[in-house]
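Here the structure is laid out as structure tokens; the discussion comes afterwards.
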Amino acid sequence: MATVKISLSLASLSPSSSSSSIQSKLSPSFIPNAAPAKAVKLRFNGKSLRAKPMVYRSSRSVGVTCSASSSLTTLPSALLFDCDGVLVDTEKDGHRISFNDTFKERDLNVTWDVDLYGELLKIGGGKERMTAYFNKVGWPEKAPKDEAERKEFIAGLHKQKTELFMVLIEKKLLPLRPGVAKLVDQALTNGVKVAVCSTSNEKAVSAIVSCLLGPERAEKIKIFAGDVVPKKKPDPAIYNLAAETLGVDPSKCVVVEDSAIGLAAAKAAGMTCIVTKSGYTADEDFENADAVFDCIGDPPEERFDLAFCGSLLRKQFVS
């Protein structure tokens, strides 16, 4: 069965657009595992709009019409983003470089090349990643022998690496991925709770959210990151914590992830999950995802928006 990708674009609408003429094109190339969905009520520039997503398993172009309406429907209760690879494609030229600079400054004679780091990303968490690597290839001569002291050694490396990484973020050398700010704005405007759930250090995640999304958005976004839970992805602990803290039903949450381990965590938490592939995860297995795209996208190259997220929940409830 052929599949196509759809995108519901509200960003190009203007306040002067008439309710009968508001229309946007869909950009076909991949379709998620979704069924035709009911209209979704959104607010745009003071107007109540009704987006009617039409999902087809075909390679032909399709369209969607948005019209002013008072019809009520259900949007996600919460929109949960992973950080690295979703908000920003940080891994290859961000975290990897910062790890290597840390190793160099500590004179450890360790370098993670692009391919090796891609393999290490299958392990959730930077401290866990370093520990697994050293356990496999051998610990540096400068590392302590005692297990407890090794944990402190790894924690020190990770703290130094985080500080180097934050410099990259604060200098805005790593941009937001296309469509992230748009989707966050749509959620916040329509009363959908927004959170970032990441295995990365909390300071690094907060820096990304504050510096790249801006302080006004950041103060409305809840962050769950680092060691806030004892187990990292693919364990669902961080998504379970997010749902509990936000006071939302996991089945009414939509997660945006970029990796197979992130997808596994979201699904284990009972949540709907959209995957936006990143540089390191393009070839991973996303068979269990509710939708898969190359990115969120900004108009006119938009892939999906908040209305589409709602359509996936509707499909879940009627299936």
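A Cβ is built for glycine as well, from the same backbone N, Cα and C atoms used for every other residue.
None of the substitutions listed is reflected here, since the structure keeps the original residues.
A quick note: this is a predicted structure, and the numbers were derived from the prediction, not measured.
Over all protein chains present, the Cβ of D82 (active site, nucleophile) has 30 other Cβ atoms lying within 10 Å. According to Swiss-Prot, the feature active site, nucleophile maps to D82, an assignment based on a curator's inference.
D84 (mutagenesis position) carries a strand DSSP state (E or B). Under the heading active site, proton donor, Swiss-Prot lists D84, citing a curator's inference as support.
What Swiss-Prot records for D82, D84, D258 is Mg(2+) binding site.
Summarising the annotation, Swiss-Prot assigns substrate binding site to D82, E91, 125-129, 158-161, 198-204 and lists similarity to another entry as the type of evidence. In this structure, G126 (substrate binding site) is part of a helix by DSSP. All protein chains included, G126 (substrate binding site) registers 25 other Cβ atoms within 10 Å of its own Cβ.
The note that Swiss-Prot attaches to the published mutagenesis D84 to N is: Loss of catalytic activity.
Under the heading of mutagenesis, Swiss-Prot lists E91 to A and annotates it as follows: 40% to 80% decreased catalytic activity with xylulose-1,5-bisphosphate, but no effect on activity with ribulose-1,5-bisphosphate. For the recorded site, E91 (mutagenesis position), the DSSP three-state label reads helix.
The Cβ of H95 (mutagenesis position) lies under 8 Å from the Cβ of D84, G126, K161, F165, S200, each of which sits 6+ residues away along the same chain. Where Swiss-Prot documents H95 to A as a mutagenesis experiment, the accompanying text is: 40% to 80% decreased catalytic activity with xylulose-1,5-bisphosphate, but no effect on activity with ribulose-1,5-bisphosphate.
Around the Cβ of Y117 (mutagenesis position), the same chain contributes E91, K92, R96, F99, Y280, each under 8 angstroms and 6 or more positions distant in sequence. Taken residue by residue with DSSP, Y117 (mutagenesis position) is part of a helix. Here the residue is the original one, but Swiss-Prot notes a mutagenesis experiment at this spot, Y117 to A: 40% to 80% decreased catalytic activity with xylulose-1,5-bisphosphate, but no effect on activity with ribulose-1,5-bisphosphate.
What Swiss-Prot notes for the published mutagenesis of R129 to A is this: 97% decreased catalytic activity with xylulose-1,5-bisphosphate, but no effect on activity with ribulose-1,5-bisphosphate. Packing around R129 (mutagenesis position) is summarised by its Cβ count: 23 other Cβ atoms lie within 10 angstroms of its Cβ, all protein chains included.
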Long-range neighbours only, meaning 6 or more apart in sequence with Cβ under 8 Å: which ones does E202 (substrate binding site) have?
I223, A225, G226, V228
Out of D82, R129, D258, the recorded positions in the record, which is closest to T199 (substrate binding site) when you go by Cα distance?
D82
Neighbourhood of Q160 (substrate binding site), C-beta criterion under 8 angstroms, separation at least six:
T102, E105, R106
Taking the Cα atoms as reference points, how far is D82 (active site, nucleophile) from D258 (Mg(2+) binding site) in Å?
8
Looking at Cβ-Cβ distances, which residues of the chain lie under 8 angstroms from D258 (Mg(2+) binding site) while being 6 or more apart from it?
D82, D84, G85, V86, V275, T276, K277, S278, T281
I'd like the Cβ neighbour count for T199 (substrate binding site), meaning other Cβ atoms within 10 Å of its Cβ, all protein chains included.
29
